[in-house]
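**Student:** Below are the structure tokens for one structure; questions will follow.
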Amino acid sequence: MVKHMFLEDVNNLISDDKWLIFQNEYNTEVNPRYETLFTLTNGYMGVRGTFEEGSEGERSGNFIAGIFDKSDAQVREIVNAQNWLRIKLYVEGEELSLDKCQLIEFKRILDMKKGILFRSMLIKDSKDRITRIEGYRFISRSDLHRSAIKLFVTPVNYSGVVGIESIIDGTVLNSADSPKHRVKHLKVADNSSLNKSGVYLETATIDDDIRIATGSAVRLYHYEDKEKNNIAKFKRFLPLGEMSIEYFEFDGTENKTVVIDKFIITYTSRDVKKGLLKSTVEKELFAFAGEGIDKELQRHIEVYEELWSVADINIEGDEEADKALRFNIFHLMSSVNENDPMVSIAAKALHGEGYKGHVFWDTEIFMLPFFIYVHPKAAKTLLMYRYNMLDAARKNAALNGYKGAQYPWESADTGEEETPKWGFDYMGNPVRIWTGDLEHHITADIAFAVWEYFRATEDIEFMLNYGAEVIFETARFWVSRCEYVKELDRYEINNVIGPDEFHEHVDNNAYTDYLAKWNIKKGLELINMLKEKYPEHYHAISNKKCLTNEEMEKWKEVEEKIYIPYDKDKKLIEQFEGYFDKKDYVIDKFDENNMPIWPEGVDITKLGDTQLIKQADVVMLMLLLGEEFDEETKRINYEYYEKRTMHKSSLGPSMYAIMGLKVGDHKNAYQSFMRSANVDLVDNQGNTKEGLHAASAGGTWQVVVFGFGGMEIDKEGALNINSWLPEKWDKLSYKVFWKGNLIEVIVTKQEVTVKKLKGKGNIKVKVKGKELTIE
């Protein structure tokens, strides 16, 4: 336990060790990784885990969902907004700098149960004065606009004047550490004092004049003073250009603790009209400061308690896996705003600037299953983002010469294609990025996600009013995307990139072709369902979308004749036409994190000439459409492609773990699971500093529930449980929503127990092939 390091008030807040992630030393080399690990977010805003006082080499970040700007960047990117964390301390004028003073003690703790970041340190300055600083901060999950910092400052061996600078810093940049790419997305619109009781900084984005308004107020008082009387003997407001600063001084007394409460309110012009921003922030700020931090903190903790009551998974017998899984779940469920259907979850969530804050297929295929089964309201909101971007997808299809709706590979706030045209290869050479032009499978991925949500929730209102249109318009795209080859009497999808991005400009990628076929077929099935059960809705949508019998016949023809490169005798699916003709390498060496090492002789600038792949492709297909393939086909393809997958994307290990369990490769499945679970905790991709691997977090949950927990939906739409536990696991328990009912599944080596916790009516579940009725 670590509680001896903290004051009693802080001790009482900290959860048990299984909920805690620790940083035990200050190190500028690894700090950027901890900044990502210790990011706090409520889905509306994410603030990286930098230090209040700042530090050398930090990557500060304050990201607000839905706030994008292009300015001088290649494409629209999430804006790094003004930094409100800053609190600098001075003793008799000398700054207590993490990089210039001596750190005698140091610890930071992320409390995942409560969504709080704790800190404690003992610091000695150049005059040998020792100061203890401890405290915590949180971004409220109850009121999304509220954040707070509480610090306890104790002069250990001196008395003297202590100064405090509370800063809202608008000098922030995107890509600040890269002279080649850094961009300024904000200009200051207002920097002012709030009735001498707080400060206000309002910024505006360069392109669209979106306003971001931040207000902060500081309260100083002695720790023992229950009345919290102000002890500042000097106070000054400094509107220094793009920084809004309050400076305070108080008389520090040896071994007497002073409390610094910093209250922060954030609003944007997405929330309220520009003319009302300042008055809204001021009103909310003083209401918050008047109430105090404790009440908001309690409400915040209660929201997390409610979320964890469904989301928490217990693994008994494997503490490392148990905590790593909890870490992934914490960040995933913290990253969604279930009340805003105009935003989604980016590939790096709100944890960093990686991938420019863009939304990929990661959300629908890797993250969404968690929300479907744990937080269905949030899942619906994420799908509504795609529905709300449907017009942009139609525009995208038309621009590319197709019909229907073609979703962009990278999406931001407008729904238009935001993939950069240029990037860098593994050697740092500039390369053309083709994913935005060619990685079309995302369109089918989104349709697939719509159907998966419907299967699990039976939310017919969503399907009738929103989901059906997405499936129809994406099916229409695929019919126009397919090319008819007369001499072979088949339809092909040529010049694409599949999930494996080592190979570009390929023809008939099996994943893409199969998902396109599925998308068109599902569109036809849905039309028949609507005709039969909801004729009024069918007539409305068919009139709106001009669905004709002639077009439906075309859909049937294309769906039946789409070509899949599949040798049914060998049962081996060729990833794309010509893949087996590439130079073959087999992976046989791994690094200290059990990640593959490039085979000897590989030219990593010409990976497209080899059979090495970046991530799961054919294996991914067999997971999504598992009912289409028999067990032997799955095993043969898993064994072939597993040896050739470099896992240069964090998306791969979780998928190989699930498939490994399905085909009996239990040892490698567990290793793949731990690769996925630890991707950020041990930084096995080497880029955690750029932000959370959010898709891997979702994939990690899938491995435990769909893999070890054995949960799947069969062809008939029934819930199946076919579990398998690793040797060191004694018990696994998880909860999911299934068609409006909350159920708990408890798995041991001896038995599987399924309980209904909430809901009406009986539930039928197949446990290891035996049908049970759960009352």
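Placed from the backbone N, Cα and C atoms, the Cβ positions cover glycine too.
Original residues throughout; no substitutions modelled.
From Swiss-Prot, for reference:
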type     : residues                       : note
MUTAGEN  : ARG33 to Gln                   : Retains 30% of kojibiose phosphorylase activity
MUTAGEN  : ARG48 to Gln                   : Retains 60% of kojibiose phosphorylase activity
MUTAGEN  : LYS114 to Gln                  : Retains 85% of kojibiose phosphorylase activity
MUTAGEN  : ASP177 to Asn                  : No change in kojibiose phosphorylase activity
MUTAGEN  : ASP271 to Asn                  : Retains 70% of kojibiose phosphorylase activity
MUTAGEN  : GLU284 to Gln                  : No change in kojibiose phosphorylase activity
BINDING  : TRP361, ASP362, LYS614, GLN615 : substrate binding site
MUTAGEN  : LYS403 to Gln                  : Retains 74% of kojibiose phosphorylase activity
MUTAGEN  : ASP459 to Asn                  : Strong decrease in kojibiose phosphorylase activity. Increases KM for kojibiose, beta-G1P and glucose but minimally affects the value for phosphate
ACT_SITE : GLU501                         : active site, proton donor
MUTAGEN  : LYS614 to Asn                  : Loss of kojibiose phosphorylase activity
MUTAGEN  : LYS749 to Gln                  : Retains 78% of kojibiose phosphorylase activity
**Student:** Closest to LYS614 (mutagenesis position): which of the mutagenesis positions ARG33, ARG48, LYS114, LYS403, going by Cα position?
**Tutor:** ARG33
**Student:** On the three-state reduction of DSSP, what should I expect for LYS114 (mutagenesis position)?
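**Tutor:** Note: LYS114 (mutagenesis position) is coil by DSSP, not helix or strand.
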**Student:** If we count other C-beta atoms within 10 Å, could you say which of the mutagenesis positions ARG33, ARG48, LYS114, LYS614, LYS749 has the fewest?
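**Tutor:** If we count Cβ atoms within 10 Å for the mutagenesis positions ARG33, ARG48, LYS114, LYS614, LYS749, the smallest count is at LYS749.
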**Student:** Going by DSSP, is GLU284 (mutagenesis position) sitting in a helix, a strand, or coil?
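**Tutor:** In three-state terms, GLU284 (mutagenesis position) counts as helix.
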**Student:** Using the recorded substrate site (TRP361, ASP362, LYS614, GLN615) as reference, state which further residues of the same chain have their Cβ within 8 Å of the centre of those residues' Cβ atoms, listed in sequence order.
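**Tutor:** Here the nearby residues are PHE360, PRO499, GLU501, SER649, LEU651, GLY652, ALA695.
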**Student:** Quick check for you: of the recorded positions ARG33, ARG48, LYS114, TRP361, ASP459, GLN615, which have their Cα within 10 Å of the Cα of GLU501 (active site, proton donor)?
**Tutor:** GLN615
**Student:** Taking Cα atoms as reference points, which of the recorded positions ARG48, LYS114, LYS403, GLN615 is nearest to ARG33 (mutagenesis position)?
**Tutor:** ARG48
**Student:** Indicate the candidate from ASP271, ASP362 with the smallest number of other Cβ atoms within 10 Å of its Cβ, considering only these recorded positions.
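**Tutor:** Each of the recorded positions ASP271, ASP362 was scored; lowest Cβ tally within 10 Å is ASP271.
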**Student:** Report the same-chain neighbours of GLN615 (substrate binding site): residues 6+ apart in sequence with Cβ closer than 8 Å to its Cβ, ordered by sequence.
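**Tutor:** The list for GLN615 (substrate binding site) reads PRO499, ASP500, GLU501, THR645, HIS647, LYS648, SER649, LEU651, GLY652, MET655, given in order along the sequence.
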**Student:** Which one is it, among the recorded positions ASP177, ASP271, ASP362, ASP459, that lies nearest to LYS403 (mutagenesis position) by Cα separation?
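**Tutor:** Nearest by Cα distance to LYS403 (mutagenesis position): ASP362.
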